[in-house]
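Listed in Swiss-Prot:
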VARIANT   Lys2 to Gln  In forms A3, A4, A5 and A2 from strain Liverpool
VARIANT   Ser3 to Pro  In form A4
VARIANT   Ile4 to Leu  In forms A2, A3, A4 and A2 from strain Liverpool
VARIANT   Val15 to Gly  In forms A2, A3, A4, A5, B2, A1 from strain Liverpool and A2 from strain Liverpool
VARIANT   Ala16 to Ser  In form B2, A1 from strain Liverpool
VARIANT   Glu24 to Asp  In form A1 from strain Liverpool
Amino acid sequence: MKSITVICFLALCTVAITSAYPQEPVLADEARPFANSLFDELPEETYQAAVENFRLKRATCDLLSGFGVGDSACAAHCIARGNRGGYCNSKKVCVCRN
C-alpha cells in the first residue's frame, strides 16, 4: 500500500514539474494576426451596434440563491446600474425596475 502511495506521489510531482516548465516566449508581433477578435474585423457602424446590443449574462439570482441573498444581490446590481431596484423572477433571472 505504501508503494502505491509513493508511486502516485511521484507521478503527481512529475506532472506538476513538467506542466510548470517554461515555454519559449511568443512575441506580440507574431501573435497579433491570430488574435483578432470579431470586434476588430467589423465595420465601424456594425461595431457600434454590436457594442450597444452586447448583453452580459447575469447569474446573480441563480448563484446566490443558495445563500438566501439572491433578491438582495439582484436589487443591488440593478441600483448600481442606475435603476430603482430589481427582483429575481421564477426563472432565476434578475429583472430590473425602471
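Using N, Cα and C of the backbone, Cβ positions are placed for all residues, glycine too.
At each noted position, the model has the original residue.
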Residue pair Lys2 (variant position), Ala16 (variant position) - Cα distance, angstrom, rounded: 21
Cα separation, Val15 (variant position) to Ile4 (variant position) (Å, whole number): 16
Euclidean distance between Cα atoms of Ala16 (variant position) and Ser3 (variant position), Å: 20
